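Record features (Swiss-Prot):
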type: DOMAIN; residues: 15-82; note: domain 'J'
type: MUTAGEN; residues: Cys243 to Ser; note: Does not affect interaction with histones
Amino acid sequence: MGLLDLCEEVFGTADLYRVLGVRREASDGEVRRGYHKVSLQVHPDRVGEGDKEDATRRFQILGKVYSVLSDREQRAVYDEQGTVDEDSPVLTQDRDWEAYWRLLFKKISLEDIQAFEKTYKGSEEELADIKQAYLDFKGDMDQIMESVLCVQYTEEPRIRNIIQQAIDAGEVPSYNAFVKESKQKMNARKRRAQEEAKEAEMSRKELGLDEGVDSLKAAIQSRQKDRQKEMDNFLAQMEAKYCKSSKGGGKKSALKKEKK
């Protein structure tokens, strides 16, 4: 099965730009950031053992998508003909996609995360991101809450209020998925979030961590490799925003609009 067919099967679209959530005219930097953002959602280290095989497959396909769009010649062929050269070295080479990902994206520190969160919440950037997520997912709060950075389930009323104000101001359309969301769906989302919070708290206790940054870093450094990976993933969730250049392309266009 070719790359485009795989994308259709796994991501619901054969459009490589839609897979990365970027516009067709996206700069190289925007393509890279799009790859980073989507890859954080499907990275094998972020799922349980039962879902690891599927996540690995998605991650590998995503890496190939980025390889095509980050290669000038391959991207030109795709843009002009809508096809992908399946025999090109870009797609045929045997690559360790996780190692490749680590080379592309550096880690950041816990202090960086805390500093970012402090300035991000309540900022114009967060406001724009929330409205963009609302548009991207056509008002689906499940996906909005998962995609917006630094958001806890307890903040849903705040997020909903921001969106409602944007609707009232005519800045975004009124989607039924948002304004007519059932209480059953809201409660299911709350239960999932509470279960995840409990699991996170149990993991924190297993690691013997208190609330201090220094003790957290010291404990992580002394633990086994698999536990270090878990923290790396937590840190990586912030890289796309924190490391984003202030120059160039601005916000990505909403292209994940095929599924309603």
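Each residue's number is its place along the chain shown, starting with 1.
Here the Cβ of each residue, glycine as well, is placed from N, Cα and C on the backbone.
Modelled residues match the original; the substitutions are not represented.
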The domain 'J' (15-82): DSSP-derived helix, strand, coil residue counts: 55 helix, 0 strand, 13 coil
Segment-level pLDDT (mean, integer) for the domain 'J' (15-82): 85
